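Student: Here's a structure for you.
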Amino acid sequence: MILERNRRCQLALLMIAILAAIAGQTDAQKAAKLTAVSTCASKEKCHTCIQTEGCAWCMQPDFKGQSRCYQNTSSLCPEEFAYSPITVEQILVNNKLTNQYKAELAAGGGGSAMSGSSSSSYSSSSSSSSFYSQSSSGSSSASGYEEYSAGEIVQIQPQSMRLALRVNEKHNIKISYSQAEGYPVDLYYLMDLSKSMEDDKAKLSTLGDKLSETMKRITNNFHLGFGSFVDKVLMPYVSTIPKKLEHPCENCKAPYGYQNHMPLNNNTESFSNEVKNATVSGNLDAPEGGFDAIMQAIACRSQIGWREQARRLLVFSTDAGFHYAGDGKLGGVIAPNDGECHLSPKGEYTHSTLQDYPSISQINQKVKDNAINIIFAVTASQLSVYEKLVEHIQGSSAAKLDNDSSNVVELVKEEYRKISSSVEMKDNATGDVKITYFSSCLSNGPEVQTSKCDNLKEGQQVSFTAQIQLLKCPEDPRDWTQTIHISPVGINEVMQIQLTMLCSCPCENPGSIGYQVQANSCSGHGTSMCGICNCDDSYFGNKCECSATDLTSKFANDTSCRADSTSTTDCSGRGHCVCGACECHKRPNPIEIISGKHCECDNFSCERNRNQLCSGPDHGTCECGRCKCKPGWTGSNCGCQESNDTCMPPGGGEICSGHGTCECGVCKCTVNDQGRFSGRHCEKCPTCSGRCQELKDCVQCQMYKTGELKNGDDCARNCTQFVPVGVEKVEIDETKDEQMCKFFDEDDCKFMFKYSEQGELHVYAQENKECPAKVFMLGIVMGVIAAIVLVGLAILLLWKLLTTIHDRREFARFEKERMNAKWDTGENPIYKQATSTFKNPMYAGK
């Protein structure tokens, strides 16, 4: 059979009527209605019609209108022939939350363990759907719920539902979550037992009892287990020299991949003994085979002892990096990791040398499938590596471990507090289904777009709104029915949604009242499907009235080829009339197509952006002269992002931090009395005073018992908006729009705190104030006096030293000059000798 080729788009007469009806409306309203009408009118098949938002299909046999696909707000079609499926929700299992049920029992209400469930079926005016026609066995099908079992823990409500959804329609589902008090905890400690971790093992064996006691104070339903790992017993990971294989280091056992020493159980006293008896080993390269151990610890659920209803914690302790997929090729292992359990009865990993290390994505998938929270307890040198790793593993965290693991108890306690005090909703929806979460968490304000709530306590209940939207129908009809799971991260409980996508019309299938073989309305030469003819071979035309072998009237003009009675041009001048139907011209470019009942549509004359039709193929497609945007894009040229995700602060909160509007995926910041906001998410305001002064007194009284409100009654009465969380050091995370506050109190001590307002107020204060050292006045006075005396003595001694040196130099010079002096022999000119001798010169000696 030849599918009819000439049911095209156009609605000229109808458009004139619509224009007259909405003459008093604004231009924007008129344009919106005309766009909707044109979009519907261009659809020629029932299934493409109902896959278009706001459209309905008329399967009236003698339909006189221009198009069977019309806007479903119109009354163009008799009700009994109109088909427009509606979105329907039916709750199947709706057990009450455990905390709520216990509260009702304690109050003596004796009410049902179930809240009411809704049940309905989608239908059209022409036919009813069989979506809910099947009956289920058991009480749940009869009443829409099941009785609550006293031994069952329920933390998410509802638990199961059915949903029939049309394309592009959004449906909101209310989800409630409450952490049950005393919820069971399974903690499996996975430790690196290479030689460098020997002191850590010794410390853990002494802290095992303390770890058990600490966790039992949190929940009395606590199981503890222990496993260890080294690396693959192959070069270059370990030395394969026979002697080294037996004793790779002093007091070491032979290397191994992974071993489960102690499955999870409530005999926590044996944990310390197992750790103490475990022997360290040695390897060659720096990274360890921890990923092999993680995969086996998660995949081997029964051998490890993971319970169905428990919060599952896997503490991974190491001081080194990790091998991942591909590293096994260095040792000649090319078979990829299959993600299955391969433990011997003794708990040893049997495929360590047969399979490669798992990839990060494999670890992440196993974590999601088994609701595991991994805590990477690593030394400071490796912390930055594992902080990047946790970004790719759902529900995981990284924390600093002391070099000897002495802080392991506090580390586990703090990480468990962080995990248990928050809830984040995740789902397994495919790319055809979009789920957006909204919640007000614990605040009384309006809901904001977020899938995570923090600072929860046991018993507190939060609600989420899951907005489900079917973006498009999958190409394979087998995918039109899917099961979607929504679950809190790290909790093995799911809300199951049995989704049926309304992508087809019953009248297109045999057995429907709208499906007639050799119908009279098709001249007896075709099958009527939803009111349109699917002609037999050799016949064509709107009613299969034309024969391919009879050419007498094949090219005769017909008024049905003209847009309206006033038009004198067939097929809008872009085609020719064949047997009362337009055959549109072909364009030189085969990608460019002219279409429509009167060739009035095309896919190349739409608005352009950046020289591309509808901003490019990734943003939208051109249909009948208008851009049809793909999911996530909007605007006349599909150039704007529909989602506000790019306007949401990374840490969550309000759109544009509550200080602007999101336009085309970009925040437009506002100016208020405080000042001008800026930044990518309008999170910065250099001129704003903030709330530091407002929060100061409450932080002082609650954290330090000082300040104007230090009186207990005053503090309790005035400080009800928040309770500050103590931290060792206050550091700002600019991505979360946090503000730093610093003050000095009456003791001249500096105290610091930070706050953020992402949906609700969070305050983090430094646990210890920074106070100046106390001044010892007597010591200062005595010190000054002593300093003066000592300085005086020093000056005197210095003066004495200098004078002595000077005198000695002078004396030495004097002595030197005296010793070197040469005196001439002379007589005193006034001295007279006692005797005088006179000699007569004339005397001759006689």
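Along the chain as shown, the residues are counted starting at 1.
Just so it is clear, glycine is given a Cβ too, placed from its N, Cα and C backbone atoms.
If you look up Swiss-Prot, you'll see 186-419 marked as domain 'VWFA'. The annotation domain 'I-EGF 1' is assigned in Swiss-Prot to 507-545. If you look up Swiss-Prot, you'll see 601-639 marked as domain 'I-EGF 3', on the strength of sequence analysis. Residues or ranges marked as domain 'I-EGF 4' by Swiss-Prot: 640-683. What Swiss-Prot says about the mutagenesis result for ASP807 to Ala is this: Rescues dorsal closure defect, muscle attachment defect, disorganized ommatidial array and loss of cell layer attachment in mutants; when associated with A-817. Looking at Swiss-Prot, you'll find the mutagenesis PHE811 to Ala noted as follows: Rescues muscle attachment defect and loss of cell layer attachment in mutants; when associated with A-814. For the mutagenesis experiment PHE814 to Ala, the note given by Swiss-Prot reads: Rescues muscle attachment defect and loss of cell layer attachment in mutants; when associated with A-811. For the mutagenesis experiment GLU817 to Ala, the note given by Swiss-Prot reads: Rescues dorsal closure defect, muscle attachment defects, disorganized ommatidial array and loss of cell layer attachment in mutants; when associated with A-807.
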Student: Give me the Cα-Cα distance between GLU817 (mutagenesis position) and ASP807 (mutagenesis position), rounded to a whole Å.
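Tutor: Just about 15 Å between their Cα atoms.
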Student: Near PHE811 (mutagenesis position), how many other Cβ atoms are within 10 Å of its Cβ?
Tutor: 10
Student: I'd like the Cβ neighbour count for ASP807 (mutagenesis position), meaning other Cβ atoms within 10 Å of its Cβ, all protein chains included.
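Tutor: Result for ASP807 (mutagenesis position): 10 other Cβ atoms within 10 Å.
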Student: Taking helix as H, G and I and strand as E and B in DSSP, count the residues of the domain 'I-EGF 4' (640-683) in helix, strand and coil.
Tutor: 7 helix, 13 strand, 24 coil
Student: If one measures from the C-alpha of PHE814 (mutagenesis position) to the C-alpha of ASP807 (mutagenesis position), what distance in angstrom results, rounded to a whole number?
Tutor: 10
Student: Determine the Cβ neighbour count for PHE814 (mutagenesis position): the number of other Cβ atoms within 10 Å of its Cβ.
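Tutor: A 10 Å sphere around the Cβ of PHE814 (mutagenesis position) contains 10 other Cβ atoms.
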